[in-house]
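Visitor: Encoded as structure tokens, here's the structure I'll be asking about.
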Amino acid sequence: MTLAELLGRSRIAQVANNHKPLTYTGKKFHPTHQIIETKPSTLYRQEWGLKSAIPSKIKSRYLVYNDLDTLERITTFEPRGGTQWNRLRFQEMGVPIVSNIGRQNPFFKYISRPEDESHAKLSLFKEMKGDTDISPAAMKKRLKKITALIRSFQDEFKEWLVENHPDELKLNSNKLEDYVVKFLNKKLETKTNKKFNTEIIGTGGLSYSLPGKLKNSPNGVIQRTVVPGRILNVVKENNDNKWLAAIGGFVADVVFFQSPPSSFNSMGDFIRMKTFLFEILEASMEKNGSVSMHARLLEPQNDKTREFFNKRPIYKPLTSRRARRPSVGNIQEANNLLNIIKGN
């Protein structure tokens, strides 16, 4: 059996389990189910790589499902791929996902090492610090874990003290306490430095481009990302009007240069029928998986601005073109040529 035949006959064995229903009507900030895509050639044969067959009436290339196989030999699925199209639209915009304001990027996170005794004492509680919104029960459990870890170091501490500071065994307890802090800090530091940093900034597969990267075009370097969108509605927030826009399948906060145009209020709900141009300022991924996007409305030119651009002088090119000969000279040359032919 060739590799192509093996891949053609292979089936999906397991995916991430999801207990949420396919027709979930609650508030969703991110896709909840994995999407399966098939190519047009395999869609004609109703081949999805699943254990059970899909009805022939399904014409969509994208499926979301919960169970690969049931007792009835049926896959619980829905022909829905809306999130897939949103991802493709976002990738076409080419906007990079940036970290939230005030949050340090873990890819360039600087892990400081304790240098003096005050930092050493603080590093003992590195494992106990955790998140700010941790519950008291979880903090108590973590404290119990750290206490058991410290007690397990008693024999090692005695050996370390005899080996490095044998004369300090006769000193008072205050001096001995400093050596305990030094020893525990050394043990905890060696363990925490080897631990892999699990805090990462995900992009949800929306974009893998880096911020600040230049994008070229036939007209030069692209400095701004301008995309079409539609004004949705106005939301009251802190006694101010907050305008929202639909851009690439996402809802973005609209920023104006000065103030919203007066025509927006007069158009009412019919404003959604008109398309405007927006400049994407920033797109970030929140902790709950939602995408926060800010865009600036590029207002159309008014009459004065359009008149100013029309009155600009048109500069002639520096390289002069060859002057064309008048048509009269061409006719005379043709007549002379005919006379020469007739004379021969």
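Glycine residues also receive a Cβ, built from the backbone N, Cα and C atoms like all the rest.
Source: prediction; values computed, not measured.
Copying in the features that Swiss-Prot gives for the protein in this structure:
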MUTAGEN   VAL235 to Ala  Suppresses defects in the 5'UTLs of COX2 and COX3 mitochondrial mRNAs
MUTAGEN   ASN241 to His  Suppresses defects in the 5'UTLs of COX2 and COX3 mitochondrial mRNAs
MUTAGEN   PRO260 to Leu  Suppresses defects in the 5'UTLs of COX2 and COX3 mitochondrial mRNAs
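Could you give the neighbours, burial and distances for every feature on this list?
Guide: Taking a C-beta cut-off of under 8 angstroms and a sequence separation of 6 or more, VAL235 (mutagenesis position) has the following same-chain neighbours: ASN241, LYS242, TRP243, LEU244.
Within 10 Å of the C-beta atom of ASN241 (mutagenesis position) sit 12 other C-beta atoms, taking all shown protein chains into account. Secondary structure at ASN241 (mutagenesis position), taken from DSSP and collapsed to helix, strand or coil, is strand.
In sequence order, ASN241, TRP243 are the residues of the chain that are 6 or more apart from PRO260 (mutagenesis position) and have a CB within less than 8 Å of its CB.
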